[in-house]
Amino acid sequence: MQTFLKGKRVGYWLSEKKIKKLNFQAFAELCRKRGMEVVQLNLSRPIEEQGPLDVIIHKLTDVILEADQNDSQSLELVHRFQEYIDAHPETIVLDPLPAIRTLLDRSKSYELIRKIEAYMEDDRICSPPFMELTSLCGDDTMRLLEKNGLTFPFICKTRVAHGTNSHEMAIVFNQEGLNAIQPPCVVQNFINHNAVLYKVFVVGESYTVVQRPSLKNFSAGTSDRESIFFNSHNVSKPESSSVLTELDKIEGVFERPSDEVIRELSRALRQALGVSLFGIDIIINNQTGQHAVIDINAFPGYEGVSEFFTDLLNHIATVLQGQSTAMAATGDVALLRHSKLLAEPAGGLVGERTCSASPGCCGSMMGQDAPWKAEADAGGTAKLPHQRLGCNAGVSPSFQQHCVASLATKASSQ
C-alpha cells in the first residue's frame, strides 16, 4: 500500500470542532508516513489553487444546511466546491453532496430504507412506519397516522438530521400529546428494544458496532402518560445515566444484531447513495428479534472506533486502486464517475474487523437487472411490495440507479 499511495494528495475540509474531536491531525500524519500529502482546504479560496487532489474528505453538513437557507456565503462555498468536483471527475469525493443532502433529511433517508426493504427479502429486518408532519395537527392527523401504520407511542424527530436541534425528540403517548409537536417533523413508531442501541460506524467496506444506552420499554397502545421530551445525544452517550434508560426488566427477545444483516444493510446504503462514511442506528425489536434502522448519519463521530484512521486509509487505497484499474482497462475518464459512485472495487484493502463486500461484488453485478420491481395501483401510482428488509447477495446497479435518481437527485435540487 505504501508504494501505491506515495505521491497521492488528499484534501480535507472539516470544522475545527470535528478536527479536534477526531484528532484528525493524527490521520494526516499517518498519511504522510505513507508518502501522501495532506492538505487542509480553505473554501474561501479557489480549490483549483490548492490542487491537484486525488481525494477529498469533507463534512460540509453545516455549510449545506446554511446554503439551503439561502445564506450567501455558504451558497458560494458549496458552489465553489461543486464547481471543482465537476471540473475534476478524477477526484474521489468522500462523500457526494447529493447523498449528503439525502442523509440530512430524515424523511428522505427513511424513505430510502423503505425502498431497500421493498427490494430485499429477509424477515430479520423491519422498517418502522413513519410519516412527515408538515403542518400543525388537525382533525385529519389521526386518520393520516393510522393510514401510515403509526400507533401510540411514537417518537417525534426534527426533519433535519444534523445539528444540535436534531437530537431534540419526543415520545408521544396519546392524541393530546400531538398538540405540543412543532412541524415540520418526522414521526416514527416507537419499538421496544430493551434500552439498547447499536451504533454501526461504517468506513467503506469496514464497520464497527458499538453498544450504547437507549430508551426503556413502554407499553404499546394509547396511554394517559404525558409526552416525554429528551435529547437523544445525552440519552445514548456511552456513560449516560438517565431514568429514561433504566430498564425495569428485560422483556422478550434480547440479542445482538446479526453481522450478516449489518453487512447487507451497509452495502445497500453504500451502493444506493455512493457513500462511504456514515453511521446506522439499529435497535432489536424485543418482540420479534428483528433489526430496525431508526436513523442514518453522515460522517458520524466514530466514538469507540479505535481503528478508524486505519480503516479510512485502507478505504482510500481501495478506491484509488479501483479507479486506477478502471482507467487502465478503459482509458475513459467518464467511467471514473461510476467507480466513485460504487466505491467498492474488488480485491481492495479492507479494515481489520469486518468486510461487507464479497469478492468481486461490484464487477459481478454489472449488467444485471434488479429483482426489485415497483407495483402500480389502479391510479398508476408506484407502490412498494409489502416485504421485509433482507439480505440478498448484492445490490444491482439498476437498484442503485433507481435510488440515486429518485432520492439523491431530488435532494440536490432543493
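From the backbone N, Cα and C atoms, a Cβ is placed for every residue, glycine too.
Bear in mind that the values here come from a model prediction, so they are computed numbers and not experimental data.
In sequence order, F24, K59 are the residues of the chain that are 6 or more apart from K18 (mutagenesis position) and have a CB within less than 8 Å of its CB. According to Swiss-Prot, the mutagenesis experiment K18 to A carries the annotation: Loss of kinase activity.
Annotation comment: Swiss-Prot describes K18, H167, K199, N297 as 1D-myo-inositol 1,3,4-trisphosphate binding site. Non-local contacts of H167 (1D-myo-inositol 1,3,4-trisphosphate binding site) by the CB criterion (under 8 A, 6+ apart in sequence, same chain) comprise N231, S232, H233, N234.
Swiss-Prot lists K59 to A among its mutagenesis entries, and the accompanying note reads: Loss of kinase activity. The number of other CB atoms found within 10 A of the CB of K59 (mutagenesis position), across every protein chain shown, is 22.
Under the DSSP three-state reduction, R106 (mutagenesis position) is assigned to helix. Experimental mutagenesis at this site is recorded by Swiss-Prot as R106 to A, annotated: Loss of kinase activity.
Residues within less than 8 Å, Cβ to Cβ, of R106 (mutagenesis position) and separated from it by at least 6 positions along the same chain comprise K157, T158, R159, V160, A161, V186, D295. The ATP binding site feature in Swiss-Prot is assigned to R106, K157, 188-199, S214, S232, S236.
What Swiss-Prot records for 117-325 is domain 'ATP-grasp'.
G163 to A appears in Swiss-Prot as a mutagenesis experiment; the accompanying note says: No effect. Look at G163 (mutagenesis position): DSSP puts it in coil.
A C-beta separation below 8 Å, combined with a sequence spacing of at least six in one chain, links Q188 (mutagenesis position) to Y110, P128, P129, F130, L150, F154, I155, C156, K157, I294. While the structure shown retains the original residue, Swiss-Prot records the mutagenesis experiment Q188 to A with this note: No effect.
In the structure as shown, the Cβ atom of D295 (Mg(2+) 2 binding site) sits within 10 Å of 22 other Cβ atoms. For D295, N297, the entry in Swiss-Prot reads Mg(2+) 2 binding site.
Quoted from Swiss-Prot, the note on mutagenesis experiment N297 to D is: Induces a strong reduction in kinase activity. Spatially close to N297 (mutagenesis position) yet at least six residues away along the chain are L103, A161, H162, F278, G279, I280, D281, judged by Cβ distances under 8 angstroms. DSSP assigns N297 (mutagenesis position) to a strand.
Once Cβ contacts within 10 Å are tallied over all protein chains shown, the binding-site residues N192, Y198, K199, S232 are led by K199. The secondary structure of K59 (mutagenesis position), as reduced to three states from DSSP, is coil rather than helix or strand. In the structure as shown, the Cβ atom of A195 (ATP binding site) sits within 10 Å of 21 other Cβ atoms. The separation of G163 (mutagenesis position) from Y198 (ATP binding site), Cα to Cα, is 21 Å. G163 (mutagenesis position) sits 18 Å from K199 (1D-myo-inositol 1,3,4-trisphosphate binding site), counting Cα to Cα. In the three-state DSSP scheme, S232 (ATP binding site) is classed as helix.
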